[in-house]
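Since the structure comes first, as structure tokens, the remarks are kept for the end.
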Amino acid sequence: MRTLWIMAVLLVGVEGSLFELGKMILQETGKNPAKSYGAYGCNCGVLGRGKPKDATDRCCYVHKCCYKKLTGCDPKKDRYSYSWKDKTIVCGENNPCLKELCECDKAVAICLRENLGTYNKKYRYHLKPFCKKADPC
């Protein structure tokens, strides 16, 4: 359990319920979230920002933009619930903002799965200072 939490801290971002986000990414991609996406490209990970390097990195960019649109909850602190039914993520919140937060995380997990073919190991530990400024969300 502790290992999964540590992995989650290094995930696509520090925002959101990291435990749930990590589980979603693992369920959708089959990849270790911290190792595969914790510092991927210009947008995945804690310090992520910049012009996306590829479609995988673009998933992380869109995820950060999704978080910026949330109002009424704190993606850095608030937790949500979801279930995994028939290999599908189902967000199960009554609170509209927490449901949107869950949907943001669901979208990035699905996007990463759909773009597994663009995953490039050379971007796994990409140095963020070399990233160019991205367009605003």
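Cβ coordinates come from backbone N, Cα and C, glycine included.
Here the structure is a predicted model, which means the values were calculated and not measured.
Copied over from Swiss-Prot, here are the features:
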type    : residues  : note
MUTAGEN : Y61 to A  : No change in myotoxicity when injected into mice. No change in myoblast membrane permeabilizing activities. No change in bactericidal activity. Decrease in calcium-independent damaging activity against EYPC:DPPG liposomes. No change in calcium-independent damaging activity against EYPC:DMPA liposomes
MUTAGEN : K69 to A  : Increase in myotoxicity when injected into mice. Increase in myoblast membrane permeabilizing activities. No change in bactericidal activity. No change in calcium-independent damaging activity against EYPC:DPPG liposomes. Decrease in calcium-independent damaging activity against EYPC:DMPA liposomes
MUTAGEN : K122 to A : No change in myotoxicity when injected into mice. Decrease in myoblast membrane permeabilizing activities. Decrease in bactericidal activity. Important decrease in calcium-independent damaging activity against EYPC:DPPG liposomes. Decrease in calcium-independent damaging activity against EYPC:DMPA liposomes
MUTAGEN : K133 to A : No change in myotoxicity when injected into mice. No change in myoblast membrane permeabilizing activities. Decrease in bactericidal activity. No change in calcium-independent damaging activity against EYPC:DPPG liposomes. No change in calcium-independent damaging activity against EYPC:DMPA liposomes
**Report entry** Packing count at K122 (mutagenesis position) (other Cβ atoms within 10 Å of its Cβ)
**Finding:** 9
Requested in this report: May I ask for the distance between Y61 (mutagenesis position) and K133 (mutagenesis position), taken between their Cα atoms and rounded to an integer number of Å?
Outcome: 12
Requested in this report: Looking only at C-alpha atoms, tell me how far K122 (mutagenesis position) is from K69 (mutagenesis position), rounded to the nearest Å.
Outcome: 31
**Report entry** Listed in sequence order, residues with CB under 8 A of K133 (mutagenesis position) and six or more positions away
**Finding:** G50, K51
Report task. Note down the number of other Cβ atoms within 10 Å of the Cβ of K69 (mutagenesis position), including every protein chain shown. Result -> 9
